[in-house]
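Some features that Swiss-Prot has for this protein:
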- CYS147: active site, nucleophile (ACT_SITE)
- SER307 to Asp: Phospho-mimetic mutant; decreased integration with ATG8, leading to impaired decreased delipdation of ATG8 (MUTAGEN)
- SER307 to Ala: Abolished phosphorylation by ATG1, leading to increased interaction with ATG8 (MUTAGEN)
- ASP322: active site (ACT_SITE)
- HIS324: active site (ACT_SITE)
- CYS338 to Ser: Increased recruitmentto the phagophore assembly site (MUTAGEN)
- CYS394 to Ser: Increased recruitmentto the phagophore assembly site (MUTAGEN)
Amino acid sequence: MQRWLQLWKMDLVQKVSHGVFEGSSEEPAALMNHDYIVLGEVYPERDEESGAEQCEQDCRYRGEAVSDGFLSSLFGREISSYTKEFLLDVQSRVNFTYRTRFVPIARAPDGPSPLSLNLLVRTNPISTIEDYIANPDCFNTDIGWGCMIRTGQSLLGNALQILHLGRDFRVNGNESLERESKFVNWFNDTPEAPFSLHNFVSAGTELSDKRPGEWFGPAATARSIQSLIYGFPECGIDDCIVSVSSGDIYENEVEKVFAENPNSRILFLLGVKLGINAVNESYRESICGILSSTQSVGIAGGRPSSSLYFFGYQGNEFLHFDPHIPQPAVEDSFVESCHTSKFGKLQLSEMDPSMLIGILIKGEKDWQQWKLEVAESAIINVLAKRMDDFDVSCSMDDVESVSSNSMKKDASNNENLGVLEGDYVDIGAIFPHTTNTEDVDEYDCFQDIHCKKQKIVVMGNTHTVNANLTDYEVEGVLVEKETVGIHSPIDEKC
């Protein structure tokens, strides 16, 4: 036995040393001596001397095993770099995860089955089969499909915590848990809770055609949050402004809210896609700027079909909670189960470019301050007003129809434009005053790819739900065939 332990220790040392010394030397060096940022709060990295003295105490605080032997000396540096203040702030953030055995959600007739191989692998198969036998047409867990909803709940939950308890709120015992129990219980997994998984699913079905058991994307999640906020004004958020396809915010829409009440609390939900297959490196500084803002309530996103909740960063790594850790549905200890000091780190290169950004504005003065902060952002754009004739609303997670007042004509008019269903159409002639494609940054969306830059839509089926509207979709990728030009009504009048 002793011989086996010795061999195991040697093997572990080799693996760790290989990763530390033979891997890339640039990223670890860049991570040294950097502050930790948590939703606008700054925590200096603790120096080695004070870190060594408090390492054991912090390990116990985090509920981790303490050892003064081999493993402690090997991994102690990373643990000791966390200050107690930083860990307490992390633990005080609200974190929602997968749940099991909650109040059943009925399966849609044309939706996925509650029983899947993925579910059997990731849970206790006996319990899963028992639940399926008891409720064969219901979902008792969101494992495998609810992670984006959970990170959306985390984003909304932290916004409500800041709104009701302040950014300096910390979990430090039963009294503090009692203070936040009111709004955290709004997220319990019951149909009665206004922000429960059940109500997210209902809103997703109505607004985004998402069936129970289907994975939500950032756009569907944003729409659900907005709808649930409007349906529950008692939450304290006066308005929720959503952009599902860009980081654009329109001043006239925001100022209209403040005209009614200068102290209005507004939640911005910005669905953005910061690259093609990976986040473009040019956005790093702007992402850090968003998480450094005192108005930030986090970012939901992460990896394809595997969402994470990002609440901060340190050096080149972004700090996140992982919702893919199942917990049983509980009522008595629900608030306590929504806190953890365990978090992960992710490099920008590992992140999926589709994400949902949350910003909480508390009054007109806060709005004016935040506008100055994002003036140089490469992600968020504060514009005077929305263009009336081309009001686009398209999602990143699915192809959705969008409407435009200037195109509300009978579908038969397509023939007059000289286009057919399925054609890629260059709309530059119709909307010459829209963003000039020649001015598009070569690193924005297209990265280093040299391509034909045109404003295009894809002509849809004219025999759809509303025959009085010309259905079209915004196409944000390269096309495989030439676009079809159309005559400009403006040119004809001239």
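Glycine too: its Cβ is placed from the backbone N, Cα and C atoms.
Original residues throughout; no substitutions modelled.
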Between the C-alpha atoms of ASP322 (active site) and SER307 (mutagenesis position), the distance in angstrom, to the nearest integer, is 8
Cβ neighbour count within 10 Å, max among the recorded positions CYS147, CYS338, goes to CYS147
SER307 (mutagenesis position) and CYS338 (mutagenesis position), compared by Cα position, are separated in whole Å by 17
CA pair the residue listed as 'active site, nucleophile' / CYS338 (mutagenesis position), Å rounded to integer, equals 15
Reduced DSSP state (H/G/I helix, E/B strand, rest coil) at SER307 (mutagenesis position) is strand
As a whole number of Å, the Cα atom of HIS324 (active site) is distant from the Cα atom of CYS338 (mutagenesis position) by 13
